[in-house]
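In what follows, a structure is listed as structure tokens, so that the remarks can point back to it.
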Amino acid sequence: MDESRRQRPAGHVAANLSPQGARQRSFKDWLASYVHSNPHGASGRPSGPSLQDAAVSRSSHGSRHRSGLRERLRAGLSRWRMSRSSHRRASPETPGTAAKLNRPPLRRSQAALTAPPSSPSHILTLTRIRKLCSPVFAINPALHYTTLEIPGARSFGGSGGYGDVQLIREHKLAVKTIKEKEWFAVELIATLLVGECVLRAGRTHNIRGFIAPLGFSLQQRQIVFPAYDMDLGKYIGQLASLRTTNPSVSTALHQCFTELARAVVFLNTTCGISHLDIKCANILVMLRSDAVSLRRAVLADFSLVTLNSNSTIARGQFCLQEPDLKSPRMFGMPTALTTANFHTLVGHGYNQPPELLVKYLNNERAEFTNHRLKHDVGLAVDLYALGQTLLELVVSVYVAPSLGVPVTRFPGYQYFNNQLSPDFALALLAYRCVLHPALFVNSAETNTHGLAYDVPEGIRRHLRNPKIRRAFTDRCINYQHTHKAILSSVALPPELKPLLVLVSRLCHTNPCARHALS
């Protein structure tokens, strides 16, 4: 018989014995026996002499007796503690006497990230559906790490309103650290959702236009991504300084932005997720061997991601099994991901479509207050913003050098509070009515849903306030005086026409024309 598996009854006498055979006593039992065995009472009063002798003794030696009692109690308590600790230690010559814990250790060591992680095969797995439209997803535990211990030099990769990015170029990794704990949960869930959509889109539709995470740390509030060569803003500056006329550059641009447009449509329509923060700084690029042409471009930074009306997981939950916990850690769907926010939609105004700027000027915000974001709105906003980033490249790299004048995509910068103002919204709408007709392609391909560019009368017709209408008209007249003659002399090479057609469709004034890209 295997003696190691035998169990004693709960009331067995051996249950009160230590591994060394001595009976275990509580502190209360020990103190009682000590007091009874002491020749003096617990109060320090002698038991033998009379009350008069006791009074004399207290008056002459009370302090000595009290101090002596305290010392004996302190010494006895120390011996009792030592005996208790020795009882807990198993005898070295007795096999199998180590005390077994009835609970797991307080904390098991988790894995630190010491080597560059590989791309995961999956990020989320549907485990069950608790209620109608309340799925529970298990997060791939292989993505979780405690600390980042990958060797290599760190360099500054960028900073934003929600976090900072460090680059480990030796291993081609980018580590984003979120500043606030509350916002980290929002961005982590958004990143995991988009990452799972990216993996599925790559397998089923060969769409790879979004960056996918490689790992994350709850303790450090970090998310690890693959590093790219630079963002689109830096690439535009580099390309403008080269003044290249190589047709392969525009061809690669057209391919990459077409891929990005497909990714935006897939994310909004199939996954029910709108990015809402597409700009040059959030598009990462990788160059070919010539260090000029694009090899790949992906959308990054999911800080403002919002689930639109096509999503079926707005009430979803996420669980992560950690080594130091018996039950998995649960995450609910953050509210910031499920409700529309007009301030988020409008942003700074640089890349927002005209219909959204008109709603801002008319103060039409009811449809965006505590409501789900409509799919067609999210898709129209994302596609227009993508077209504006491509227009930024065309103006900076091709238009401005050909004119010899620093023409920009928008009329100017905001200096007050870095927020959209009615004055700047009017300036944007009026400036586009002059810039877009000079660059957009006017053809049957782009005019299926009407003119691709904005005209003053079309904007003016939708403005409700007469004062705002007059201000808009004045702005249009001013920009026609200052820019129309210059822009009329723009002459771009014919190999740029596919790129301009794509800009015209992405930034079409009619949202339905943008939806037609899907």
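Placed from the backbone N, Cα and C atoms, the Cβ positions cover glycine too.
The annotation that Swiss-Prot gives for the naturally occurring variant Val35 to Ile reads: In strain: Nonneuroinvasive mutant HF10.
Here Swiss-Prot describes Asp53 to Asn as a natural variant; the accompanying note says: In strain: Nonneuroinvasive mutant HF10.
While the structure shown retains the original residue, Swiss-Prot records the natural variant Ser63 to Cys with this note: In strain: Nonneuroinvasive mutant HF10.
Marked as domain 'Protein kinase' by Swiss-Prot on the basis of sequence analysis: 151-518.
What Swiss-Prot lists as ATP binding site is Gly157, Gly158, Ser159, Gly160, Gly161, Tyr162, Gly163, Asp164, Val165, Lys176. For Gly163 (ATP binding site), the same-chain residues 6+ apart in sequence whose C-beta sits under 8 angstroms from its C-beta are Lys176, Thr177, Ile178, Lys179, Glu187.
Under a cutoff of 8 A between CB atoms, and with a sequence separation of 6+ in the same chain, the neighbours of Asp277 (active site, proton acceptor) are Asp301, Ser303, Leu304, Val305, Gly347. Under the heading active site, proton acceptor, Swiss-Prot lists Asp277.
Thr344 to Ile appears in Swiss-Prot as a natural variant; the accompanying note says: In strain: 17 syn+. Mapped onto three states, the DSSP output places Thr344 (variant position) in helix.
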Averaged pLDDT score, the domain 'Protein kinase' (151-518): 93
Ser159, Thr344 as recorded positions, winner by CB count within 10 A: Thr344
Nearest of the binding-site residues (Gly157, Ser159, Gly161, Val165) to Thr344 (variant position) - Cα to Cα: Gly161
ATP binding residues Gly157, Gly158, Ser159, Gly160, Gly161, Tyr162, Gly163, Asp164, Val165, Lys176: largest Cα-Cα distance, in Å and rounded to whole number: 14
Sparsest-packed of the listed binding-site residues (Gly157, Gly161) - C-beta count within 10 angstroms: Gly161
